[in-house]
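First up is the structure itself, then whatever we jot down about it.
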Amino acid sequence: MDIKSFLYQFCAKSQIEPKFDIRQTGPKNRQRFLCEVRVEPNTYIGVGNSTNKKDAEKNACRDFVNYLVRVGKLNTNDVPADAGASGGGPRTGLEGAGMAGGSGQQKRVFDGQSGPQDLGEAYRPLNHDGGDGGNRYSVIDRIQEQRDMNEAEAFDVNAAIHGNWTIENAKERLNIYKQTNNIRDDYKYTPVGPEHARSFLAELSIYVPALNRTVTARESGSNKKSASKSCALSLVRQLFHLNVIEPFSGTLKKKKDEQLKPYPVKLSPNLINKIDEVIKGLDLPVVNPRNIKIELDGPPIPLIVNLSRIDSSQQDGEKRQESSVIPWAPPQANWNTWHACNIDEGELATTSIDDLSMDYERSLRDRRQNDNEYRQFLEFREKLPIAAMRSEILTAINDNPVVIIRGNTGCGKTTQIAQYILDDYICSGQGGYANIYVTQPRRISAISVAERVARERCEQLGDTVGYSVRFESVFPRPYGAILFCTVGVLLRKLEAGLRGVSHIIVDEIHERDVNSDFLLVILRDMVDTYPDLHVILMSATIDTTKFSKYFGICPVLEVPGRAFPVQQFFLEDIIQMTDFVPSAESRRKRKEVEDEEQLLSEDKDEAEINYNKVCEDKYSQKTRNAMAMLSESDVSFELLEALLMHIKSKNIPGAILVFLPGWNLIFALMKFLQNTNIFGDTSQYQILPCHSQIPRDEQRKVFEPVPEGVTKIILSTNIAETSITIDDIVFVIDICKARMKLFTSHNNLTSYATVWASKTNLEQRKGRAGRVRPGFCFTLCSRARFQALEDNLTPEMFRTPLHEMALTIKLLRLGSIHHFLSKALEPPPVDAVIEAEVLLREMRCLDANDELTPLGRLLARLPIEPRLGKMMVLGAVFGCADLMAIMASYSSTFSEVFSLDIGQRRLANHQKALSGTKCSDHVAMIVASQMWRREKQRGEHMEARFCDWKGLQMSTMNVIWDAKQQLLDLLQQAGFPEECMISHEVDERIDGDDPVLDVSLALLCLGLYPNICVHKEKRKVLTTESKAALLHKTSVNCSNLAVTFPYPFFVFGEKIRTRAVSCKQLSMVSPLQVILFGSRKIDLAANNIVRVDNWLNFDIEPELAAKIGALKPALEDLITVACDNPSDILRLEEPYAQLVKVVKDLCVKSAGDFGLQRESGILPHQSRQFSDGGGPPKRGRFETGRFTNSSFGRRGNGRTFGGGYGNNGGGYGNNGGGYGNIGGGYGNNAGGYGNNGGYGNNGGGYRNNGGGYGNNGGGYGNKRGGFGDSFESNRGSGGGFRNGDQGGRWGNF
């Protein structure tokens, strides 16, 4: 009897029939079939993944039968011989634990604590019994009632789903509640960010007697008042959802925001006729404004159907899933756990695990006896502090499902624990039953640790050790192996279950990133269900009590460290020892920055202590004065240079590690140091960046020794804080900052801020010194500031939107979203969870039963924000998936595309001009990416030179490109045809409509919603509800001069919170693009004004606005059609095909300009006048086969010497001569960047000494393209490649 027949026979005894689900998976060139078999009431899912359907079914049945054997429902002897049934490895010390739903008595690991089926205490409302179903009404179903009450007045984007409690009325209600219950607790404020970018975190915890527990809220704001109001709002909304307080019953007051002047929009009669035909063809309902009477002060009337309601087609959704657990099985024959598929061919397809284990044992014994190199590494490993505890650690792991190991960085826990487990299994003849996942918080640590462990085992990667990170994997053998991976990669793998895994090691659990906290909830439920799975949690030396308690008071093992003493110096010590005084120039620049940031400060009276002015009397007056001159907000490169000179004077060998908060500062400091005479000398100093996005070959350099007499200076983010260990560090310089993501739910503000790191962070960084000898730590904050720092930063789960995590919860079949998150180590506020659920319903990712729709399932598998994923789906429908993929990658990558030279605060004109007349950071990025890709294909050297010339961040370009390719691959795997992903070349020189680019920019409004702003003047813009903000200085649209744009509307990617909010990654969009894709509400207000989302006013015929609004639900239906049958999008039914055509017409930038005269605008790269720089630049020319000084003048933005891409819009040369009329430009005469090859007329370098493309160069010349000669006396000075290529590889980008 075959295994499938056997399973049917077994199920027939209980009158149950197995249910099979088979689907294709994998890319087209490696097509496989995934079969899942379910047998109720068991929630375990048997899986087979093979190259044909028959084998997939057979293997799925075998997997399920193996499960039945493990839980004791079947005896091994009863199973047919060909089934190969096995309960797993011989180490099953806790036999008999069954899957929830099995008939046997399940053994609970966490006695007396909540298990997988129980709702966490944090979300149990008043009068709730603890089960899951009892609070469905209070959490979701009364939301629609609240929405119906005041739909027209819900100007707060979320008020209607939270009992109409808003930022304006919540604080008063909270005060009443506190007085009634005699609560005297008050807000605790924590300053976030440096002085000029100050914001505040407000936290308040109140004990709620009715619930017998404490409810906490943490929210941020630009000042204390704003933060406290947001905090009160979160608390009141939580109390509402917990049935403690009532909904708001008063009248919501509409704030008197700045009223925007209606913007005129008019369409051609031909286009209006096309819209009418589509409406008729799809039978779309249209609101008739002529039947509507608007009172002068009355509320506006909706012109479209409410998109937030679930339509009737979704009412019959999938059956609501019960809370479940990720399926797990120990290593078993014929299964490759790393690829989550069956082994269909080759020797391993038929070899038993016991036979493999014997081979592994013989091999290891032989190596220990005969391999001298292996024995040397063993001796080294025996000297690590953790080696003394090897036996104790292994005993604890074997005897307990969960163990916490706490130890100093460098004690050896990251590299040794997994090896101890694997070697112990191998030596006992069970090596094939050990498959170990080790998670790391970052890709660089996963790769570097894997390489280190493989080296210690004298193996190549891919033998017993491998790694898997985004974009790159080297998998080990299927049995008896260790895989290092990021937490995100492991979470992605969980969709297929965790079959074939014996141990999961989670490193750096103290970092509390959102993925790690998410994984802990999953592992806690898995261990409670499968006690044979072993989980090891590893942490640095911080308090692990919370983690131990969460896992049922699991054992905690302390590993002693091995470090030399580290002497710490604070800012006042450093200034005194270096005798540092800030230069007049740096003081002037500081004042400029402070004046600019005060432009839109929300609270000009918010006084905050400048701790640089707090200095003890024991320091000299000169030191105190110098400290007071330094801003806490900025990193003084002058001070860093003085400190490095001081270290140099000590003549103490050892590497220097500098902690910086982000790539932009790393790059700027690297360029600064390379341009100094001392630190730019590569014979004395090697300056290396350490960042997760740089190429692997460059990452490795930080670990490599340098020649004698050379000092290694490593510029790193907090990646070097705990994730990696660099042995030769003696000096640590700590800027004391970190980059943090902040989220305020009531106004949907996600922002990024550079904040003060916590004391725990600083202690970890200090510990990186002193690995090989006594060390030194230079902490660049005052002692007073250090004392004021928080002990720990807020966990990321409290400051990030939850809808991405919610999608993953549903994809992994973990039950309801709020149920799962209620079991987190520190559950996020219940109001944030509800908002995530409601948002996913509105996006049609969830059906009426809160289960994934086809769209939701697709978006859950895309590693980008769900709105961006939805944008990509429509991009595929409109045939521009390639452009949408690169835009989505750019919006998901928060590193800068362009680099700025020292002292340069805005982009150069030649960088701004990459967007042409499109006024778009996204277009500039696309053009730069396409140019970069062409150079990359010519070789690494040409790529590096090109990036240096254009001022591009080469690492960012690589990441964006890799992410784009991954997104397109995932779309293909989902079934979307390749024809919709054809590459589209963007030519920024074209002044006019580009239909493909126009529809792509329109779709950005959908992907980045609600991030719409309106330009007012200079840098000032208005965002949602007319809140003032600034254009970010790194935007191509930023200028400190008077500029106007063809349209004032912009879509932006992210917000940076300072005293004002700055908008980054901006693209100009047309009014029709905003109405069609950048809105949720279209209303008719008084005086026939059409109002979008309660703040954008348009002068457009109301009937026409209603017709355009009628297309929006049709577009939602089109997305549903595309996700149901992706392969059919090239053969849409005629009505939908006509819809696509008319939407493309509406997205053309000029579509709303019929009969209207609009200003063409004065764009930022065109705004400089000749008088600004003393006349136009000279026409470009060649000199002895090389460019003259200005060449393409990367540093020349024309401010001082004129230049730029032609002050009168001459672009790249009016006569089409490539990148400039004279000299052949970009390959005019078959010669690279010059006339006869290479980068000059006769292949000659970049000026005589390779000195870059000009220091103060004037861009592309005035009207004819040219190369602009700007300032001959500076020829050859500074910048670019120093002395050929000796400025260090990283100077190239």
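Even glycines carry a Cβ here, placed using N, Cα and C.
Keep in mind that this structure shows the original residues, not the substituted ones.
Annotated features in Swiss-Prot:
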BINDING   Gly410, Gly412, Lys413, Thr414, Thr415, Arg771  ATP binding site
DOMAIN    2-70  domain 'DRBM 1'
DOMAIN    394-560  domain 'Helicase ATP-binding'
DOMAIN    639-813  domain 'Helicase C-terminal'
MUTAGEN   Lys4 to Glu  Slightly decreased binding to roX2 non-conding RNA, leading to decreased localization to male X chromosome
MUTAGEN   Asn29 to Ala  Does not affect binding to roX2 non-coding RNA
MUTAGEN   Lys53 to Glu  Impaired binding to roX2 non-conding RNA, leading to decreased localization to male X chromosome
MUTAGEN   Lys54 to Glu  Impaired binding to roX2 non-conding RNA, leading to decreased localization to male X chromosome
MUTAGEN   Glu172 to Ala  Slightly increased binding to roX2 non-coding RNA
MUTAGEN   Glu195 to Ala  Slightly increased binding to roX2 non-coding RNA
MUTAGEN   His196 to Glu  Decreased binding to roX2 non-coding RNA, leading to decreased localization to male X chromosome
MUTAGEN   Lys225 to Glu  Decreased binding to roX2 non-coding RNA, leading to decreased localization to male X chromosome
MUTAGEN   Lys413 to Glu  Abolished helicase activity
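Annotated features taken from Swiss-Prot, shown on the structure.
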{"residue": "Lys4", "record": "mutagenesis position", "Cβ neighbours (10 Å)": "19"}
{"residue": "Lys53", "record": "mutagenesis position", "Cβ neighbours (10 Å)": "15"}
{"residue": "Lys54", "record": "mutagenesis position", "Cβ neighbours (10 Å)": "12"}
{"residue": "Glu172", "record": "mutagenesis position", "Cβ neighbours (10 Å)": "11"}
{"residue": "Lys225", "record": "mutagenesis position", "Cβ neighbours (10 Å)": "15"}
{"residue": "Gly410", "record": "ATP binding site", "Cβ neighbours (10 Å)": "20"}
{"residue": "Gly412", "record": "ATP binding site", "Cβ neighbours (10 Å)": "22"}
{"residue": "Lys413", "record": "mutagenesis position", "Cβ neighbours (10 Å)": "26"}
{"residue": "Thr414", "record": "ATP binding site", "Cβ neighbours (10 Å)": "27"}
{"residue": "Thr415", "record": "ATP binding site", "Cβ neighbours (10 Å)": "19"}
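Note on Arg771 (ATP binding site): other Cβ atoms within 10 Å of its Cβ, all shown chains, come to 21. Here Thr415 (ATP binding site) is positioned 37 angstrom away from Asn29 (mutagenesis position), judged by their C-alpha atoms.
The ATP site in the record is lined by Gly410, Gly412, Lys413, Thr414, Thr415, Arg771, and its two most distant CA atoms lie 16 Å apart. The ATP site is defined by Gly410, Gly412, Lys413, Thr414, Thr415, Arg771, and by the 8 Å test on Cβ atoms against their centroid, the other residues of the chain that qualify are Leu384, Ile386, Gly407, Thr409, Cys411, Gln416, Thr725.
Lys4 (mutagenesis position) has Thr414 as its nearest neighbour among the recorded positions Glu172, Gly410, Thr414, going by CA to CA distance.
Separating the Cα atoms of Glu172 (mutagenesis position) and Thr414 (ATP binding site) is a whole-number distance of 51 Å. The local packing around Asn29 (mutagenesis position), expressed as other Cβ atoms within 10 Å of its Cβ over all shown chains, amounts to 5. When the domain 'DRBM 1' (2-70) is classified with DSSP, helix, strand and coil residues number 31 helix, 20 strand, 18 coil. Cα separation, Lys53 (mutagenesis position) to Thr415 (ATP binding site), rounded: 41 Å.
Mean pLDDT, taken over the domain 'Helicase ATP-binding' (394-560), works out to 94 on the 0 to 100 scale.
For the pair formed by Lys225 (mutagenesis position) and Gly410 (ATP binding site), distance between Cα atoms is given as 44 Å, rounded to the nearest Å. The two recorded residues Arg771 (ATP binding site) and Lys54 (mutagenesis position) have their Cα atoms spaced 57 Å from each other.
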